[in-house]
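Visitor: Questions regarding the structure given below will be posed in turn.
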Amino acid sequence: MENTVLNLDSDVIHACEAIFQPIRLVYTHAQTPDVSGVSMLEKIQQILPQIAKNAESAEQLRRVPDENIKLLKEIGLHRAFQPKVYGGLEMSLPDFANCIVTLAGACAGTAWAFSLLCTHSHQIAMFSKQLQDEIWLKDPDATASSSIAPFGKVEEVEGGIILNGDYGWSSGCDHAEYAIVGFNRFDADGNKIYSFGVIPRSDYEIVDNWYAQAIKSSGSKMLKLVNVFIPEYRISKAKDMMEGKSAGFGLYPDSKIFYTPYRPYFASGFSAVSLGIAERMIEAFKEKQRNRVRAYTGANVGLATPALMRIAESTHQVAAARALLEKTWEDHRIHGLNHQYPNKETLAFWRTNQAYAVKMCIEAVDRLMAAAGATSFMDNSELQRLFRDAHMTGAHAYTDYDVCAQILGRELMGMEPDPTMV
C-alpha cells in the first residue's frame with residue numbers, strides 16, 4: 001500500500017470540525033419563530049457578539065452589565081415564562097434552555113443571572129392572581145431575583161408575617177424589581193412549613209458582597225430585610241407549588257407550561273449554563289490548538305495525538321450531556337403539553353439528570369484545560385474563565401451530584417425521600 005501523508009493544517013482540522021458540527025447545531029431546528037419569523041435563538045445569536053465582548057468587563061463589574069440586560073430585554077427573553085395574559089411568551093423549556101446554552105458560551109454570569117430572572121416568572125405565576133396583577137399590570141417587564149433558603153426570622157402577625165434576615169446568593173438582584181425569599185413558618189403542632197414570599201425592591205437593601213472567583217458577573221449579592229411585612233396573598237407553601245396546589249395553579253387552563261412544577265424550570269438554567277460553557281470550551285480549545293507549538297522545541301503540540309484524543313473524548317462527553325438534557329427538557333415539555341403532572345420518580349430524574357450533565361461538562365472542561373498550556377491560565381485568557389465558571393456551575397446546591405445520586409438512589413429503591421436533601 002502507498003503511504004498516505006496527513007496534512008495537519010487541513011485534514012485534521014476539517015475532521016475535528018466534522019466532530020463539532022453536531023454539537024453546535026443539534027437543537028436549532030426546534031425553535032419556534034415569532035410573528036416576524038425569527039426565533040428567540042436567532043435573536044440571541046444576533047446579540048451574542050456584543051455579549052461576548054462585554055464578558056471581561058462584566059467580571060470586573062461583578063454583575064450583569066446594563067447593556068446586556070437592555071439587549072436581552074429588547075428581544076423579549078425576560079418574558080419567556082410570563083403568562084401570555086400579561087404579554088408573556090410561555091416558551092417551551094427546550095426552546096428556552098437552548099437559548100441559555102448559547103448565551104452561556106458568551107458570558108456565563110449573564111446567562112446564569114438572566115435565566116433566573118426568567119424562570120422566576122414561572123414561579124410567580126404559581127402565586128395568587130392578586131400578586132400577579134400587582135406585579136405585571138403595573139410593569140409587564142418586571143422580573144424577580146430570589147434567595148430561597150430559609151435564612152430569615154419570621155414573626156406571625158395579622159394578615160401575614162414580619163420577616164428579618166440576610167438573604168445571600170440573589171443572582172441578578174441589581175436588575176430585578178422584586179425578590180422571592182424563602183422562610184419557615186410553623187403550624188399549630190410546631191411543624192415547619194417551608195414557604196416563599198414575594199417582596200418589592202423598596203422593601204430590602206442590596207448588600208454588595210459578591211466577590212467570587214467564578215460566575216463573577218452574576219451579581220449574586222445579599223439582600224438585607226429589616227421588619228419587612230409580607231401579606232398572605234404574596235406567600236405560598238413550597239410543597240403546594242410542587243404538588244399543583246398553590247393559589248395560581250389552574251389559572252391558565254390553555255397553557256402548555258403551567259401544569260408542571262416551578263422547580264424544574266427554576267433549576268434548568270444551571271445545567272444549561274454548564275453545557276454552554278463546555279461547548280464553548282471545545283471551540284475555544286480548538287481555536288487555541290490550531291497553531292500551538294512547544295516554546296523550547298517549536299514542535300506542533302496543538303495537533304499532536306494526545307490533544308486530538310482529549311478533544312475527541314471531551315466532545316463525546318459534552319454531546320452525551322446535551323443528549324441527556326435534551327431528553328429531560330423534551331420530557332418536561334410533553335408533560336406540560338398533556339397537562340400531565342409528573343410523578344415522584346420523574347421529578348427525581350429531572351432533578352438528578354441535570355446534576356449528572358453538569359458533572360460530565362466539568363469533566364470535559366477539565367480534560368481540555370489540563371492540556372491547554374500555561375498561557376491558558378493568564379487573566380486575559382477565555383479558557384481560564386470558562387474553566388472557573390464550569391466548576392461554579394457544579395457548586396450550587398441543586399447541581400451537587402453527591403446529593404443527587406442519593407436522591408435518585410433512594411427513589412429507585414423505593415425509599416422515602418431524605419428531608420435533609422432538597
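Cβ coordinates come from backbone N, Cα and C, glycine included.
According to Swiss-Prot, the protein carries these features:
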| type | residues | note |
| --- | --- | --- |
| BINDING | Trp112, Ser146, Ser147, Ile148, Trp169, Ser170, Ser171, Arg292, Tyr296, Ala374, Thr375, His396, Ala397 | FMN binding site |
| MUTAGEN | His120 to Lys | 170-fold higher rate constant for hydrogen peroxide elimination |
| MUTAGEN | His120 to Asp or Asn | Loss of hydroxylation activity. 7 to 10-fold higher rate constant for hydrogen peroxide elimination |
| BINDING | His120, Ser146, Arg263, Pro264, Tyr265, Phe266, Tyr296 | substrate binding site |
| MUTAGEN | Ser146 to Cys | Decrease in rate constant for hydroxylation by 45-fold and decreased enzymatic efficiency at pH greater than 9 |
| MUTAGEN | Ser146 to Ala | Decrease in rate constant for hydroxylation by 6-fold |
| MUTAGEN | Ser171 to Ala | Failure to form reaction intermediate; when associated with V-396. Decrease in rate constant for the formation of intermediate by 11-fold. Increase in rate constant for hydrogen peroxide elimination by 1400-fold |
| MUTAGEN | Ser171 to Thr | Increase in rate constant for hydrogen peroxide elimination by 8-fold |
| MUTAGEN | His396 to Val | Failure to form reaction intermediate; when associated with A-171. Decrease in rate constant for the formation of the reaction intermediate by 300-fold. Denatured above pH 10 |
| MUTAGEN | His396 to Lys | Reduced binding with flavin. Lower rate constant. Denatured above pH 10 |
| MUTAGEN | His396 to Ala | Decrease in rate constant for the formation of the reaction intermediate by 100-fold. Denatured above pH 10 |
| MUTAGEN | His396 to Arg | Reduced binding with flavin. Lower rate constant. Denatured above pH 10 |
| MUTAGEN | His396 to Asn | Decrease in rate constant for the formation of the reaction intermediate by 30-fold. Denatured above pH 10 |
Visitor: Take the Cβ of Ser146 (mutagenesis position) and count every other Cβ within 10 Å, whichever protein chain it belongs to.
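Guide: Within a 10 Å radius of the Cβ of Ser146 (mutagenesis position) lie 26 other Cβ atoms.
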Visitor: Given the recorded positions His120, Ser146, Arg263, Pro264, Tyr265, Phe266, which lie close to Trp169 (FMN binding site), meaning Cα to Cα within 10 A?
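Guide: The recorded positions close to Trp169 (FMN binding site) (Cα within 10 Å), listed in sequence order, are Ser146.
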Visitor: Starting from each candidate's C-beta and looking 10 angstroms out, tell me which of the binding-site residues Trp112, Tyr265, Tyr296 has the most other C-beta atoms.
Guide: Trp112
Visitor: Spatially speaking, which of the recorded positions Ser171, Arg263, Tyr265, Phe266 is closest to Tyr296 (FMN binding site)? Use C-alpha to C-alpha, please.
Guide: Ser171
Visitor: In sequence order, which same-chain residues at least six apart have a C-beta under 8 angstroms from Ser171 (mutagenesis position)?
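Guide: In sequence order, the residues whose Cβ lies under 8 Å from that of Ser171 (mutagenesis position) (at least 6 apart) are Trp112, Ala113, Leu116, Ser145, Ser146, Ser218, Gly219, Ser220.
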Visitor: In Å, rounded, how far does the Cα of Phe266 (substrate binding site) sit from the Cα of Thr375 (FMN binding site)?
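Guide: Spelling it out, the Cα of Phe266 (substrate binding site) and the Cα of Thr375 (FMN binding site) are 36 Å apart.
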Visitor: Does anything in the same chain, at least 6 positions from Pro264 (substrate binding site), have a Cβ under 8 Å from its Cβ, and if so what?
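Guide: Long-range Cβ contacts: Leu93, His332, Leu347, Trp350, Arg351.
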Visitor: Measure from the Cα of Ala397 (FMN binding site) to the Cα of every one of the recorded positions His120, Arg263, Tyr265, then give the nearest.
Guide: Arg263
Visitor: How many Å separate the two farthest-apart Cα atoms among the substrate-binding residues His120, Ser146, Arg263, Pro264, Tyr265, Phe266, Tyr296?
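Guide: Of all Cα pairs among the recorded substrate binders, the widest measures 53 Å.
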Visitor: Taking the Cβ of each of the recorded positions and counting other Cβ atoms inside 10 Å, which one has the highest number: His120, Arg263, His396?
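Guide: That would be His120, with the highest Cβ count within 10 Å.
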Visitor: Report the nearest neighbour of Tyr265 (substrate binding site) in space among the recorded positions His120, Ser147, Thr375, His396, comparing Cα positions.
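Guide: The smallest Cα gap between Tyr265 (substrate binding site) and any of the recorded positions is with His120.
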Visitor: Can you tell which of Trp169, Phe266 has the most other C-beta atoms within 10 Å, given these are the binding-site residues?
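Guide: Top count of Cβ atoms within 10 Å goes to Phe266.
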Visitor: Round to a whole number and give the Cα-to-Cα distance in Å for the pair His120 (mutagenesis position) and Arg263 (substrate binding site).
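Guide: Checking the Cα atoms of His120 (mutagenesis position) and Arg263 (substrate binding site) gives a distance of 10 Å.
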Visitor: Using a 10 Å cut-off on Cβ-Cβ distances across all protein chains shown, tell me which of the binding-site residues (Ser147, Thr375) has the largest neighbour count.
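Guide: Compared across Ser147, Thr375, the most Cβ atoms within 10 Å surround Ser147.
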